[in-house]
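K.L.:
The following feature annotations were taken from Swiss-Prot:
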BINDING   R17, R71, T102, K163, R266, A267, R268  GTP binding site
MUTAGEN   C24 to A  Loss of activity; when associated with A-28 and A-31
BINDING   C24, C28, C31  [4Fe-4S] cluster 1 binding site
MUTAGEN   C28 to A  Loss of activity; when associated with A-24 and A-31
BINDING   Y30, G75, S126, M197  S-adenosyl-L-methionine binding site
MUTAGEN   K69 to A  Reduces activity by about 60%
MUTAGEN   R192 to A  Reduces activity by about 80%
MUTAGEN   F260 to A  Alters stability of FeS cluster and alters protein stability
BINDING   C261, C264, C278  [4Fe-4S] cluster 2 binding site
MUTAGEN   R266 to A  Loss of activity. Strongly reduced affinity for GTP
MUTAGEN   R268 to A  Loss of activity
Amino acid sequence: MVEQIKDKLGRPIRDLRLSVTDRCNFRCDYCMPKEVFGDDFVFLPKNELLTFDEMARIAKVYAELGVKKIRITGGEPLMRRDLDVLIAKLNQIDGIEDIGLTTNGLLLKKHGQKLYDAGLRRINVSLDAIDDTLFQSINNRNIKATTILEQIDYATSIGLNVKVNVVIQKGINDDQIIPMLEYFKDKHIEIRFIEFMDVGNDNGWDFSKVVTKDEMLTMIEQHFEIDPVEPKYFGEVAKYYRHKDNGVQFGLITSVSQSFCSTCTRARLSSDGKFYGCLFATVDGFNVKAFIRSGVTDEELKEQFKALWQIRDDRYSDERTAQTVANRQRKKINMNYIGG
């Protein structure tokens with residue numbers, strides 16, 4: 001039987017973000033800048049990661065508390081060996097209605113079919129430019145946008161439902177909004193543009209680098225005829241629009257200009273096995289990995305997850321100002337540990 005629990009702000013729990021690795025094969029400046037994550041950077045050893053059995057156990061207990069959706073993140077999740085084994089385990093859990101995965105797309109041809117066969121049906125591909133030269137400068141690994149576009153074509157050809165995520169930074173890739181909308185509109189693929197956020201500690205974020213939803217919308221309306229779309233469910237983070245001529249939808253994620261803390265239903269598990277109630281968390285998360293490995297029962301695990309959710313009062317984006325960002329003393333958890 002599913003228990004209905006809410007946090008201190010009355011928010012239910014519906015989603016679980018599972019980071020399966022802290023490693024990535026890109027070095028995007030806003031997430032894992034090469035100056036910080038160089039060739040000598042020490043990533044987590046395997047024994048510091050949750051095993052797939054541990055993740056499945058955690059997901060099963062969370063399903064009993066109301067979680068219906070699971071998203072697999074990283075780092076780059078396709079760098080975790082035998083990820084299809086985890087997908088198959090998660091697909092067997094009663095109550096889990098949707099399993100998604102966020103990826104940079106580079107390894108889709110290598111692993112996509114195995115993941116599909118294990119039950120994965122939905123992926124988000126992070127792609128911040130459609131121009132090859134610009135994309136190479138963003139990922140710092142000399143990977144062309146055309147390479148990722150080919151991987152996306154492959155993913156759709158095997159039956160995966162693909163959405164594309166684009167983090168927009170002023171003066172960096174805001175000139176990519178129109179060409180990317182045009183390209184994916186013709187492909188009938190949903191694209192979502194995300195306001196640049198101050199996740200982690202190393203991306204040099206400030207308000208001047210943010211292109212807001214309203215600024216994006218003004219740009220888009222000069223080139224396309226669009227209509228707004230009603231939200232599909234409670235807690236949907238994107239504001240959706242529809243192209244009038246072919247009905248293809250796109251989204252704008254207002255993580256800075258119009259925060260959505262009040263409807264956030266996500267629990268997050270970092271790659272080193274810690275619980276976080278917010279993408280912008282500063283306090284060290286509860287060590288779920290150590291708790292599980294101490295020999296607790298599923299009932300004890302459930303009670304701990306309930307307690308963690310019921311004391312949750314995070315609303316970082318609601319409270320974000322230039323002053324709060326400048327005065328912040330404690331470091332946030334880095335994005336490669338907690339996913340997006």
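A Cβ is built for glycine as well, from the same backbone N, Cα and C atoms used for every other residue.
Those substitutions? Not in this structure, it's all original residues.
Describe the structural surroundings of these features, if you would.
P.N.:
Around R266 (mutagenesis position), the same-chain residues six or more apart in sequence whose CB sits under 8 Å from its CB are R14, D15, L16, R17, listed in sequence order. Annotation note: R266 (mutagenesis position) sits in a strand segment as assigned by DSSP.
For the recorded site, C24 (mutagenesis position), the DSSP three-state label reads coil.
The secondary structure of C31 ([4Fe-4S] cluster 1 binding site), as reduced to three states from DSSP, is coil rather than helix or strand.
Here C28 (mutagenesis position) comes close to D128, I138, N139, N140: these same-chain residues lie at least six apart in sequence, with C-beta atoms under 8 angstroms from its C-beta.
The Cβ of Y30 (S-adenosyl-L-methionine binding site) has 21 neighbouring Cβ atoms from other residues within 10 Å, across all protein chains displayed.
All protein chains included, K69 (mutagenesis position) registers 18 other Cβ atoms within 10 Å of its own Cβ. According to DSSP, K69 (mutagenesis position) sits within a strand segment.
Non-local neighbourhood of R192 (mutagenesis position): K163, V164, N165, V166, A238, F250, G251, L252, I253, each in the same chain, at least six residues away, with C-beta under 8 Å from its C-beta.
The 10 Å shell around the Cβ of C261 ([4Fe-4S] cluster 2 binding site) contains 17 further Cβ atoms across the protein chains shown.
In this view, R268 (mutagenesis position) is surrounded by 23 other Cβ atoms within 10 Å of its Cβ, with every protein chain counted.
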K.L.:
Return the member of C24, Y30, S126 nearest to R71 (GTP binding site) in space, with distance defined Cα to Cα and candidates limited to these recorded positions.
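P.N.:
The smallest Cα gap between R71 (GTP binding site) and any of the recorded positions is with S126.
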K.L.:
Around C31 ([4Fe-4S] cluster 1 binding site), which of the listed recorded positions (K69, G75, C261, C278) come within 10 Å, judging by Cα atoms?
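P.N.:
Hits: G75.
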K.L.:
Cα within 10 Å of T102 (GTP binding site): which of the recorded positions C24, Y30, S126, M197, C261, C264 qualify?
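P.N.:
Cα within 10 Å of T102 (GTP binding site): S126.
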K.L.:
Pop the Cα-Cα gap between Y30 (S-adenosyl-L-methionine binding site) and R268 (mutagenesis position) into the table, whole Å please.
P.N.:
20
K.L.:
Measuring Cα to Cα, how many angstrom lie between S126 (S-adenosyl-L-methionine binding site) and K69 (mutagenesis position)?
P.N.:
19
K.L.:
Have a look around T102 (GTP binding site) and count the other CB atoms within 10 A of its CB, chains all included.
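P.N.:
Result for T102 (GTP binding site): 21 neighbouring Cβ atoms inside 10 Å.
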